[in-house]
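K.L.:
One structure coming up, written as structure tokens, with questions to follow.
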Amino acid sequence: MSEALKILNNIRTLRAQARECTLETLEEMLEKLEVVVNERREEESAAAAEVEERTRKLQQYREMLIADGIDPNELLNSMAAAKSGTKAKRAARPAKYSYVDENGETKTWTGQGRTPAVIKKAMEEQGKQLEDFLIKE
């Protein structure tokens, strides 16, 4: 709250300030204050009327949905599911190649991404082909 509003809100300070003004000035200030208060009341009532109208419309639409056999919660849930925007996770690709790493563990590779170092080394140094690592079904 600003200093001017604090002065207007405090009756003692207001009386002290009013002693320095003429009666005509005080009446003019009162008229202006009444105009401002009336404008504010009109704004508040207009805002309340808008909220009431919106609530009435929402209730009307809700009744229309129920009349058509649609549960409003079902509609909200379907809208939320469509709006979520999260992508569905892809299914993991099946392993296509199998190899034994330096620790003696059998590992698999889908064929996507970088070629594992063990397979790359075997292809370069031992002359193996990628088909040599295929998992036979």
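Cβ coordinates are placed from backbone N, Cα and C, and glycine is handled just like the others.
Pulled from Swiss-Prot, these are the listed features:
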MUTAGEN   I11 to A  No longer binds Hha or YdgT, slightly altered DNA-binding, wild-type self-association. Derepression of some H-NS-regulated genes, acts similarly to an hha deletion strain
MUTAGEN   R12 to H  No longer binds Hha or YdgT, slightly altered DNA-binding, may self associate into longer than wild-type filaments. Derepression
MUTAGEN   R12 to A  No longer binds Hha, still able to bind YdgT
MUTAGEN   C21 to S  No effect on DNA-binding or physical properties
MUTAGEN   E102 to A  No change in DNA-binding, in fragment 91-137
MUTAGEN   Q112 to A  Reduced DNA-binding, in fragment 91-137
MUTAGEN   R114 to A  Considerably reduced DNA-binding, in fragment 91-137
K.L.:
Which residue, of the mutagenesis positions I11, C21, has its CB surrounded by the fewest other CB atoms within 10 A?
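P.N.:
Each of the mutagenesis positions I11, C21 was scored by Cβ atoms within 10 Å; lowest is I11.
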K.L.:
Distance between I11 (mutagenesis position) and C21 (mutagenesis position) at the Cα atoms, whole Å?
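P.N.:
Pair distance, Cα basis, whole Å: 15 Å.
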K.L.:
Among the mutagenesis positions listed here (R12, C21, E102), which has the Cα closest to the Cα of R114 (mutagenesis position)?
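P.N.:
Closest by Cα: E102.
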K.L.:
Please report the distance from the Cα of C21 (mutagenesis position) to the Cα of R12 (mutagenesis position), rounded to the nearest angstrom.
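P.N.:
Cα of C21 (mutagenesis position) to Cα of R12 (mutagenesis position) measures 15 Å after rounding.
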K.L.:
Distance check, please: Cα of R12 (mutagenesis position) against Cα of E102 (mutagenesis position), rounded to an integer number of angstrom.
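P.N.:
So the alpha carbons of R12 (mutagenesis position) and E102 (mutagenesis position) sit roughly 90 Å from each other.
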K.L.:
Note down the number of other Cβ atoms within 10 Å of the Cβ of Q112 (mutagenesis position), including every protein chain shown.
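P.N.:
Taking all protein chains shown, Q112 (mutagenesis position) has 7 Cβ neighbours within 10 Å.
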K.L.:
What whole-number Å value do you get for the CA-CA distance of Q112 (mutagenesis position) and E102 (mutagenesis position)?
P.N.:
21
